[in-house]
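Engineer: My questions all concern the structure below.
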Amino acid sequence: MSAKAEKKPASKAPAEKKPAAKKTSTSTDGKKRSKARKETYSSYIYKVLKQTHPDTGISQKSMSILNSFVNDIFERIATEASKLAAYNKKSTISAREIQTAVRLILPGELAKHAVSEGTRAVTKYSSSTQA
């Protein structure tokens, strides 16, 4: 036999299995465990999409990308606001720290619009809780 006939095609090693999230299964006492909930911004992203483009849909992949984007921006703003509070020797993150963090993280015109929308949202929330 030749050397080529003896060789087997290279096979891929099986991927390691990762522990899965809680699945619905019966435990020792017969009760079903519910699946672990994963919090996303999907419903909010969808509502905004329908406000701006009522006849447009969105794929799961696109929704996943937007969800990752929102989580990333949220984390950046929270981290920056935390640093600002620490610099000023405060243990509480206020609207002022969030606003400053947004100005530092987002570029130019985008920061201005974000600050104005944020201020408007806080004002609307404050007036609704007082009434």
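Here, residue 1 is simply the first one shown, and the rest follow in order.
For all residues, glycine too, the Cβ spot is worked out from N, Cα and C.
Where a substitution is noted, the model still shows the residue that was there originally.
Here the structure is a predicted model, which means the values were calculated and not measured.
Take a look at what Swiss-Prot says about it:
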MUTAGEN   S11 to E  Induces apoptotic-like features including chromatin condensation
MUTAGEN   S11 to A  Desensitizes cells to H(2)O(2) treatment
MUTAGEN   V48 to F  Confers UV-radiation sensitivity; when associated with F-87 and S-88
MUTAGEN   Y87 to F  Confers UV-radiation sensitivity; when associated with F-48 and S-88
MUTAGEN   N88 to S  Confers UV-radiation sensitivity; when associated with F-48 and F-87
MUTAGEN   K124 to R  Impairs ubiquitin conjugation, DNA double-strand brakes formation during meiosis and histone H3-K79 methylation
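Please go over these features one by one and say how buried each is and what sits next to it.
Structural biologist: In the three-state DSSP classification, V48 (mutagenesis position) falls within a helix.
Sequence-distant contacts (6 or more apart, same chain, Cβ under 8 Å) of Y87 (mutagenesis position) do not exist in this structure.
Long-range Cβ neighbours of N88 (mutagenesis position) (same chain, at least 6 residues apart, Cβ-Cβ under 8 Å): none.
All chains included, 10 other C-beta atoms sit within 10 angstroms of the C-beta of K124 (mutagenesis position).
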Engineer: Fill in the CA-CA distance, K124 (mutagenesis position) to V48 (mutagenesis position), as an integer in Å.
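Structural biologist: Taking the Cα atoms only, K124 (mutagenesis position) lies 17 Å from V48 (mutagenesis position).
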